[in-house]
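Please read the structure below before turning to the comments.
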Amino acid sequence: MVKVYIHDNKVDSDYRAPHNSGTELSLDELAKLGVIYKYCANEEEVNEIARQREYKNRDVVNICEGSFKSEAEFNEKLATFYQEHLHEDEEIRYCLEGAGYFDVRDASTPENWIRCLVESGDLLILPPGIYHRFTLTTSNHIKALRLFKDEPKWQAINRSNQADSLPVRKDYIALINQY
């Protein structure tokens, strides 16, 4: 089951560490950000969600040091994932093995990050337009099923004034202002 809490915002230590401030959050609080969490005991449950949400494509990513040509390439990829960004499409991940952290911006306190620890069986859906970042835990491994409505793509738009003015970002702000 996913663990959700306020990130401690300590930037002087390994971002793969838990960074738990001690302030736990509920799944209802996460839902107010448009983030959907489900525990799925098996892939059949994931398939049902895919059918309901009209996800037509999928792939599996295995992120660990052995997946890259060198430790430097691995660390570079982790740094890329950890840059604050958004997507124009939902980001849907089902953790098959290992663990990772998805950090999402707290809409009510924008200087805060909300950290979600996902482990095997956890499915997380981030809405289009939400600023977020990802990293592994110190175990340095996650195998995840990625679901897509259309052709598989992963286009990150790093946070900037230009990203703030995108229609997808404005739509996201309108969505969370409903709560």
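Cβ atoms are placed via backbone N, Cα and C, with glycine included.
The Fe(2+) binding site annotation in Swiss-Prot covers His85, His87, Glu91, His132 and is backed by sequence analysis. Residues or ranges marked as Ni(2+) binding site in Swiss-Prot (evidence: sequence analysis): His85, His87, Glu91, His132. Annotation of the published mutagenesis Glu24 to Ala in Swiss-Prot: No loss of acireductone dioxygenase activity; the original residue is retained in the structure shown. According to Swiss-Prot, the experimentally introduced change Glu45 to Ala is described as follows: No loss of acireductone dioxygenase activity. One mutagenesis experiment catalogued in Swiss-Prot, Glu91 to Ala, is accompanied by this note: Loss of acireductone dioxygenase activity. Quoted from Swiss-Prot, the note attached to the mutagenesis of Glu151 to Ala states: No loss of acireductone dioxygenase activity.
Sequence features, as recorded in Swiss-Prot, placed on the structure.
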| residue | record | DSSP class |
| --- | --- | --- |
| Glu24 | mutagenesis position | strand |
| Glu45 | mutagenesis position | helix |
| His85 | Fe(2+) binding site | strand |
| Glu91 | mutagenesis position | strand |
| His132 | Fe(2+) binding site | strand |
| Glu151 | mutagenesis position | coil |
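Glu24 (mutagenesis position) and His87 (Fe(2+) binding site) are 26 Å apart (CA-CA, integer value). Other residues of the same chain near the Fe(2+) site, with their Cβ within 8 Å of the Cβ centroid of His85, His87, Glu91, His132, are Leu86, Leu126, Ile130, Tyr131, Arg133, Phe134, Ala156. A simple way to gauge crowding: the CB of Glu91 (mutagenesis position) has 22 other CB atoms within 10 angstroms, across all the protein chains here. Each of the mutagenesis positions Glu24, Glu45, Glu151 was scored by how many other Cβ atoms lie within 10 Å of its Cβ, and the smallest score goes to Glu151. For Glu24 (mutagenesis position), the nearest neighbour among the listed recorded positions (Glu45, His85, Glu91, His132, Glu151), judged by C-alpha distance, is His132. His85 (Fe(2+) binding site) is surrounded by 20 other CB atoms, counting those within 10 A of its CB over all protein chains shown. Within 10 Å of its Cβ, the residue among the binding-site residues His87, His132 with the fewest other Cβ atoms is His87.
Put simply, of the recorded positions Glu45, His85, Glu91, His132, the one whose Cα is nearest the Cα of Glu151 (mutagenesis position) is Glu91.
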